[in-house]
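Here's what Swiss-Prot has on this protein:
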MUTAGEN   R54 to W  Loss of function
MUTAGEN   R54 to Q  Almost abolishes function
MUTAGEN   N172 to K  Loss of function
Amino acid sequence: MKLLHLYEASLKRRPKTTNAIMTGALFGIGDVSAQLLFPTSKVNKGYDYKRTARAVIYGSLIFSFIGDKWYKILNNKIYMRNRPQYHWSNMVLRVAVDQLAFAPLGLPFYFTCMSIMEGRSFDVAKLKIKEQWWPTLLTNWAVWPLFQAINFSVVPLQHRLLAVNVVAIFWNTYLSYKNSKVMEKDKVPVHYPPVVE
């Protein structure tokens, strides 16, 4: 309980910073889990600290801000005006918009960001999307709608991103695994741009 009170106090004082730290940490935990549960020893020998750093950077500097904004949009803009905010019809509407708009666009965005941070070309990002988008989206639809229905029904707006991030430790483990899977299968080389002095 004390941790929750500390989190709430921090969220009130510095909401963006608190969300960034929590989201980055939980994305990092997801990647650590993925590397320990699904090692890619054929490509990389040992633990890949840079891969975890990329997950933390994506979570803290990119997803935390997008996720926070997205949940505010869903809460403040996506609802039936003639129904109370927490009416079941608004929950269904928010889950539908989340799963039919955010999820299909968020996955290619994630794979593209990861490819860029890995120093790879857009062709690699396209390959990841081609290979992983549809199966990952199907898994997303098997996992997230029920949780989001609960999230939109009972979790206060300021805690929705945290609720998603805690459950997303398992999802981020899966995403990190899927992101690395194409690289392991195809052994796509890293293409760094030339250094200009």
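Every residue gets a Cβ built from N, Cα and C, even glycine.
Residues as originally present; substitutions not included.
Between the alpha carbons (Cα) of R54 (mutagenesis position) and N172 (mutagenesis position) lies a span of roughly 12 Å. Here the mutagenesis positions are R54, N172; the one with the fewest Cβ atoms within 10 Å of its Cβ is R54.
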